[in-house]
Amino acid sequence: MADVDELEDPMEEMTSYTFARFLRSPETEAFVRNLDRPPQMPAMRFVYLYCLCKQIQEFSGETGFCDFVSSLVQENDSKDGPSLKSIYWGLQEATDEQRTVLCSYVESMTRGQSENLMWDILRNGIISSSKLLSTIKNGPTKVFEPAPISTNHYFGGPVAFGLRCEDTVKDIVCKLICGDASANRQFGFMISPTDGIFGVSLDLCVNVESQGDFILFTDRSCIYEIKCRFKYLFSKSEFDPIYPSYTALYKRPCKRSFIRFINSIARPTVEYVPDGRLPSEGDYLLTQDEAWNLKDVRKRKLGPGHDLVADSLAANRGVESMLYVMTDPSENAGRIGIKDRVPVNIFINPRHNYFYQVLLQYKIVGDYVRHSGGGKPGRDCSPRVNIVTAFFRKRSPLDPATCTLGSDLLLDASVEIPVAVLVTPVVLPDSVIRKTLSTAAGSWKAYADNTFDTAPWVPSGLFADDESTP
């Protein structure tokens with residue numbers, strides 16, 4: 001079996017043991033040359049994970065993944081453990097249910113996301129949700145060479161703002177919107193069990209269950225992808241141009257006051273797109289409601305080459321988002337709750353990166369539901385998906401020192417004050433999912449073929465019109 005060379009610092013060595021390095025290792029290349037056909041995904045992904053976990057367990061004590069793989073291997077042909085060949089064929093013959101168990105082990109081992117070393121390593125050779133659109137457009141040029149994850153963000157910048165406010169939005173969704181529904185707020189890296197080339201990490205999912213260290217998704221599970229809008233962060237001051245429009249929204253929550261609030265900045269987050277026209281790629285929320293048509297902007301017609309956009313627009317145009325306007329803690333003894341609810345015709349932009357993020361989350365969570373017993377017979381195994389847009393203001397001297405969400409959930413003193421949350425359901429047509437994944441998988445395959453002498457083949461099920469792969 002492929003071993004990682006021993007160095008003084010095993011953690012440092014582990015961080016360099018990527019999927020690309022595994023494919024280029026002499027032992028892997030020798031094993032592949034002795035096969036009667038090219039190795040296949042996702043089996044090769046799981047062989048790599050076995051080799052990686054074998055090294056990790058020496059100092060982590062986590063043996064679950066390797067033990068489960070060993071139970072799938074028919075023969076132990078070496079006193080030092082099973083060979084790559086035995087491991088590969090055991091995993092090649094594994095069922096989707098067994099592969100989902102392996103993926104659940106990986107998810108449980110990688111919680112903590114950017115703070116987890118293994119989470120960073122596993123991105124190598126994976127088309128993640130944030131890379132799906134760029135892979136379709138430009139090819140997976142960075143998939144096998146992902147940029148290192150940075151955790152050193154300027155406190156006053158948009159990335160740090162989003163990170164520190166995300167937990168507050170999770171609290172609002174779980175406690176105030178969903179009414180304490182069973183939820184999981186901490187996810188590791190979720191690799192697709194059916195292909196081994198796609199992977200996601202979720203922000204929040206409600207209606208999930210726990211089975212030991214594993215998360216069990218069900219046909220009632222609902223994904224929430226959270227976006228905290230830094231460009232709408234404002235001060236409670238008459239000199240802030242956003243504040244007057246927020247005041248109008250707070251005093252009279254309605255569609256008209258919300259339109260004014262959204263359009264209080266130069267590049268608003270909601271774009272008006274009439275039927276039959278092509279949206280821009282500028283931001284991720286659209287509307288066809290004429291009340292939002294405040295500027296005469298010419299837009300191209302939908303035409304040849306826009307079939308997927310047209311199908312996605314048709315599926316989402318009737319979506320109704322729900323705006324939750326929050327109470328002001330300075331008027332409620334520090335308590336933040338839901339002041340009012342306003343339904344609005346706002347839906348996701350299928351040309352924006354966030355659409356592709358939730359598409360891949362929907363696909364992979366659906367895989368887990370189907371292959372882990374989380375779906376009931378006769379029911380659709382697909383999860384529901386929402387994108388959450390959260391708006392905040394800076395703290396004011398008038399705000400109490402202690403603020404709570406609801407009556408008892410403390411709001412961290414370092415976090416800004418939430419003023420509104422917009423929940424937008426997302427509809428993902430099957431035809432769009434199939435074509436998107438087929439294009440991305442074909443791009444991954446072509447890049448791997450040109451990069452590695454031992455490139456594994458991608459499952460043919462990912463190719464809608466191509467049976468050239470086994």
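The backbone N, Cα and C atoms fix where each Cβ goes, and this holds for glycine too.
No noted substitution is present; original residues retained.
DSSP classifies Phe452 (mutagenesis position) as coil under the three-state reduction. One mutagenesis experiment named in Swiss-Prot is Phe452 to Ala, and its note says 98% loss of nuclease activity.
Val458 to Ala appears in Swiss-Prot as a mutagenesis experiment; the accompanying note says: 80% loss of nuclease activity.
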Remark   = Among the mutagenesis positions Phe452, Val458, the one whose Cβ has the most other Cβ atoms within 10 Å is Val458
Note = For Val458 (mutagenesis position) and Phe452 (mutagenesis position), the CA-to-CA distance in whole Å is 14
